[in-house]
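All remarks here apply to the structure that follows.
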Amino acid sequence: MFIIKGEVSRKDLIREIEKAIKSDELGAFIGAGLSIPAGFCSWKELLREPAEEIGLDVEKESDLVNLAQYYSNSKKRTSIDDLIKGQFSQLVKPTENHKLLSQLPISTFWTTNYDKLIEKALENNMKKPYVKTKDEQLRGTNHNFDAIVYKLHGDVETPEDAVITRSDYEEFGYNKRKLFREVLEGDLLTKTFLFLGFSFEDPNFNYVIGRLRVLLDEKNTRKHYCIMKRVQDADEDYEYKKARQELQIEDLNRYGIFTYLVNKYDEITEILSTLVDRFRRKTIFISGSAYSYSAYSQKTGENFIHKLSFELSKNGYHIVNGYGKGVGEFVLNGVADYCLTHKSKINDFLTLMPFPQNSSLGIDLDKLYKENREQMIESCGIAIFLFGNKEAEDIASGVMDEYELSKKHGLVCLPIEYTGGASKEIYDQTTQEISDKNTISAIEQANKQCDGDIDMSVKNIVQAVKILNKEEF
């Protein structure tokens, strides 16, 4: 039980964020704190020299918005613009937290930051961001994008439109970005937000959540979550800061915002890594090829793959497959069978990435195969290995390559030993290397002897996948 009203446990935080992921309703709100590891020096440090230029001491100023206004008044707006461009154009390398956020199925990002770190992270993860910084960009669009990034305070490329001075805040919602508040209100009503690096001291944001609370009353506001660093014993004025933090957590709870406290910022990365890992484990890479089906007859081997793919789809997993000979077509059949029976879209359950068979226009097939395998595997969390033989190879080299890539990308490998070929080789290697009890349990479950009963084999493999998607974290 928590002393502070509005504080949540790590387990509850992850569970609620996963619910939002499952319903495709997760949004992220990114504040300046997330950019500090990338080189952002904090607003106080940013304004230290400007304050000295106008005869002030930043340490004696509690209102940095007013300080920015004084500097703008004294040195003209272009000086503020140069300050923004000089600081934020240097932030070019996304942090680990930005990278992890880009791997989650988040289609809506809001940020008060001027930098391009989240956009860059999305692009590096093969996603197209659509950045919106002004009202004209809010109207309907046919743009092909994977995520919208709303920049509440503007962008480094147009510093003259950035919100930083008192005058900028006064004009926000009236002369500039008139519609941004309404769009943010809509997203706060329909999505579950995770706030990271955000201080909740921004007047524009506080206006929006205050308006929603009044319109809906506290009982009907949607739940959102934030992660903050706990005030530490060694901090100056510890008792005062601790009391203030507790009061802030209780106050945020009025707006439906629940807080998880970390002792160090590295814990944020750990939480995001857990979320990414658990999300990826809902996507399963099936690796394999089969010129022959080991101890199975051809018909039984084909039915085994069909039934396994059907049951994985039935349990809500998405399958990725490279359409290897003797395996891919029956993976497709199994998923298609499920989707037709349950009136579902096959794209929601299956991604096929076949390998080109012949070179054209001088394409290097080996290079293309490697890139194809990388793209297949990097989005998955579990790899199931079936059979793995070819007409001229008892142990298919391509399946072994996929095993090495799976390890490189951190997938949990589930080789089915009794299907023979590369899968048996991978089983022998994996069981010698792993020490994680959960993974060992899953591999043992998947490889229980069933005396050729493919229905029982399929049941055991699906159960192994469920073990790897355990509730504990």
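Note: Cβ is positioned from N, Cα and C throughout, glycine not excepted.
If you look for the noted substitutions, you won't find them, since the model keeps the original residues.
In the predicted model, residues of the domain 'Deacetylase sirtuin-type' (3-282) average a pLDDT of 92. Under the heading domain 'Deacetylase sirtuin-type', Swiss-Prot lists 3-282, citing sequence analysis as support.
Feature annotation from Swiss-Prot assigns NAD(+) binding site to ASP115, HIS153. Under the three-state DSSP scheme, HIS153 (NAD(+) binding site) falls in the coil class. Long-range Cβ contacts of HIS153 (NAD(+) binding site) within its own chain (separation 6+, distance under 8 Å): THR112, ASN113, TYR114, ALA162, VAL163, ILE164, ASN204.
Feature annotation from Swiss-Prot assigns active site, proton acceptor to HIS153; the stated evidence is similarity to another entry.
Sequence-distant contacts of ARG166 (mutagenesis position), defined as residues of its own chain at least six apart whose C-beta falls under 8 angstroms from its C-beta, comprise VAL65, ASN66, ALA68, GLN69. While the structure shown retains the original residue, Swiss-Prot records the mutagenesis experiment ARG166 to Glu with this note: NADase no longer activated by 3'cADPR; when associated with E-254.
For GLU170 (mutagenesis position), the number of other Cβ atoms no farther than 10 Å from its own Cβ, over all displayed protein chains, is 13. Listed in Swiss-Prot as a mutagenesis experiment, GLU170 to Arg is described as follows: Has NADase activity without 3'cADPR; when associated with R-251.
For the published mutagenesis ASP251 to Arg, Swiss-Prot gives the following note: Has NADase activity without 3'cADPR; when associated with R-170. The secondary structure of ASP251 (mutagenesis position), as reduced to three states from DSSP, is helical.
Annotation of the mutagenesis experiment ARG254 to Glu in Swiss-Prot: NADase no longer activated by 3'cADPR; when associated with E-166. Of all the Cβ atoms in the protein chains shown, 14 others lie within 10 Å of the Cβ of ARG254 (mutagenesis position).
Around the Cβ of PHE355 (3'cADPR binding site), the number of neighbouring Cβ atoms within 10 Å comes to 16. Taken from Swiss-Prot, the feature 3'cADPR binding site covers GLY288, SER289, PHE355, ARG373, LYS390, GLY398, GLU402.
Listed in sequence order, GLY324, LYS325, GLY326, VAL327, PHE387, GLY388, ASN389, LYS390, ALA396, GLY398, VAL399 are the same-chain residues at least 6 apart in sequence whose CB falls under 8 Å from the CB of SER289 (3'cADPR binding site). The two recorded residues, ASP251 (mutagenesis position) and ASP115 (NAD(+) binding site), have Cα atoms 29 Å apart. Cα of ARG373 (3'cADPR binding site) to Cα of ARG254 (mutagenesis position): a span of 48 Å. Taking each of the recorded positions ASP115, ASP251 in turn and counting other Cβ atoms within 10 Å of its Cβ gives the largest count for ASP115. In this structure, GLY398 (3'cADPR binding site) is part of a helix by DSSP.
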